[in-house]
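One structure below.
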Amino acid sequence: MALNEGQIVTLAVDEIIETISAITPMAQKAKKYTPPAASMQRSSNTIWMPVEQESPTQEGWDLTDKATGLLELNVAVNMGEPDNDFFQLRADDLRDETAYRRRIQSAARKLANNVELKVANMAAEMGSLVITSPDAIGTNTADAWNFVADAEEIMFSRELNRDMGTSYFFNPQDYKKAGYDLTKRDIFGRIPEEAYRDGTIQRQVAGFDDVLRSPKLPVLTKSTATGITVSGAQSFKPVAWQLDNDGNKVNVDNRFATVTLSATTGMKRGDKISFAGVKFLGQMAKNVLAQDATFSVVRVVDGTHVEITPKPVALDDVSLSPEQRAYANVNTSLADAMAVNILNVKDARTNVFWADDAIRIVSQPIPANHELFAGMKTTSFSIPDVGLNGIFATQGDISTLSGLCRIALWYGVNATRPEAIGVGLPGQTA
């Protein structure tokens, strides 16, 4: 029996929600946020959100004239344009309703793919915690465990907030190589049947809550930059605002810093770098770690300037106020002629990891229920597990006995805490 219009719409929306929910593991490990609609309309779909505050403390009985200020930093998050599947059907295309439903399922799979690609690319390009190995995974015994454990070690040592959980995503090739090391065995060392059947690696590997895989992870091509140094001594401060041309306060995005170099030839977005002698700090204890501080190139500005993340705030910068020093994340400022180390020296398909609130999916319902759109039929839906909102819309044309169908998702993927997003690159031998 043929389905009526209401049943077709219900089935279509259910198909979209179920399909996208089933194949978006990366997006489901991100934080979700629905911003207020009216304010987004007046701000070009950008909203400023606070990041975790850092507080300076001090000992003593008498703290007269020692009060510190409140410094709350912000990051800009935004939504892009809707992602759509827009197609036309004629009456004779609907004689077999299952063909229509298969098209809906196909659209949902493609839209889910696009979400996962955006998360994967954002993590690979913005991830600033960099774990490299000179060997490919699987070269030595237990090197897969060490590779993942190194990532967890730096997150733990940096004292990064991990209250929402942590996740690690291998690319398929490295997942296959790592599986033998990381799959849970019984007391006799036997690998369970499930590991062969569905590629399952146990949960809570090397401190990560979930270790998964994704075929969406991009290749980070090697950087061809060589012999680059810092040009001039440079230091950076965390600031909540700056004054515009009219003397009014405007927010500052503290994820980024513009660094002056001797040259930028061969550098590109996503390159991973470090500076000689610049070490990470534990965020709370402010102890200097053994690991070099690592950064991601966000943008090549011109022949001598690059924008990097995170902003390096130096503990030894005497010009910092107490509340600014609480945000210090490296031991020392950038010095003139300091060597810049390129970390991605070989092409490699990325592995990525993050604290689960480091990436944020921002989405809003599409307001298509206004009377201006009375000529079409729309059904709004949300996908809570993925944090997405969308519409299923149809419109018929009596002159051609055809109808248009549009499935749209409106969202943006944002790296709100790039300091808590990392990239694993094996095989990095120059």
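A Cβ is built for glycine as well, from the same backbone N, Cα and C atoms used for every other residue.
Original residues only: the substitutions mentioned are not part of this model.
The Cβ neighbour count for D14 (mutagenesis position), using a 10 Å radius and every protein chain shown, is 12. For the mutagenesis result D14 to A, the note given in Swiss-Prot is Impaired phage growth; inability of the mutant capsid protein to interact properly with scaffolding protein.
Sequence-distant neighbours of E15 (mutagenesis position) (same chain, 6+ apart, CB under 8 A from its CB) are R101, I104, Q105, A108. Looking at Swiss-Prot, the entry for mutagenesis of E15 to A says: Decreased phage growth.
In Swiss-Prot, the entry for mutagenesis D246 to A states: Lethal. Complete loss of procapsids assembly, assembles as tubes instead. The structure shown retains the original residue. The secondary structure of D246 (mutagenesis position), as reduced to three states from DSSP, is coil rather than helix or strand. Taking the Cβ of D246 (mutagenesis position) as reference, no residue of its chain lies under 8 Å away while being at least six apart in sequence.
According to its DSSP assignment, N251 (mutagenesis position) is in a strand. Around N251 (mutagenesis position), a 10 Å sphere centred on its CB holds 14 further CB atoms from the protein chains shown. Record note (Swiss-Prot), mutagenesis N251 to A: Cold-sensitive phenotype probably due to an assembly defect. The unchanged residue is displayed.
On the backbone, the CA of D14 (mutagenesis position) and the CA of N251 (mutagenesis position) stand 41 Å apart.
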